[in-house]
Amino acid sequence: MRGPGHPLLLGLLLVLGAAGRGRGGAEPREPADGQALLRLVVELVQELRKHHSAEHKGLQLLGRDCALGRAEAAGLGPSPEQRVEIVPRDLRMKDKFLKHLTGPLYFSPKCSKHFHRLYHNTRDCTIPAYYKRCARLLTRLAVSPVCMEDKQ
């Protein structure tokens, strides 16, 4: 991506070159002026390179983020170390969120197998976007006839 900086640099070099030739034979040129002019041009080129490399790095990082998104979608996902850090906090938040939505729920020993299957193995209770569905399913399970038998 060489956008507007490349023509600007070319134009600057043309202007500097034309200004140097314009003096011609009227004034004798000293080598120090030529060195100063060359040093100035080199500094300008370095500034432009820094500016373009910063833009290029930003674009590379953006591209890398998109590539990671595709990799995660393909099932590669983040490294196992990152998963270990995320899961415990997520489980606590899941529990708090579901208790907030459902209130205190009681499941009889007969019903605990159904509860564990629902809570740990369904999409609704494992993906945070579906926690409201999970809360609805858990409350329906708690008041179902199978789970209400031991309460009476």
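Even glycines carry a Cβ here, placed using N, Cα and C.
Swiss-Prot gives this note for the published mutagenesis Cys66 to Tyr: Abolished interchain disulfide bond without affecting homodimerization.
When other Cβ atoms within 10 Å of the Cβ of Phe97 (mutagenesis position) are tallied across all protein chains shown, the result is 15. In the three-state DSSP classification, Phe97 (mutagenesis position) falls within a helix. Under its mutagenesis entries, Swiss-Prot includes Phe97 to Glu with the note: Slightly reduced affinity for receptor tyrosine kinase LTK.
Record note (Swiss-Prot) on the mutagenesis of His100 to Glu: Slightly reduced affinity for receptor tyrosine kinase LTK. If you take the C-beta of His100 (mutagenesis position) and look for same-chain residues 6 or more apart in sequence within under 8 angstroms, you find none.
The 10 Å shell around the Cβ of Arg123 (mutagenesis position) contains 10 further Cβ atoms across the protein chains shown. For the mutagenesis result Arg123 to Glu, the note given in Swiss-Prot is Reduced affinity for receptor tyrosine kinases ALK and LTK.
According to its DSSP assignment, Arg136 (mutagenesis position) is helical. Within the same chain, no residue at least six positions away from Arg136 (mutagenesis position) has a Cβ under 8 Å of its Cβ. Where Swiss-Prot documents Arg136 to Glu as a mutagenesis experiment, the accompanying text is: Reduced affinity for receptor tyrosine kinases ALK and LTK.
Taking the Cα atom of each, Phe97 (mutagenesis position) and Arg123 (mutagenesis position) are about 16 angstrom apart.
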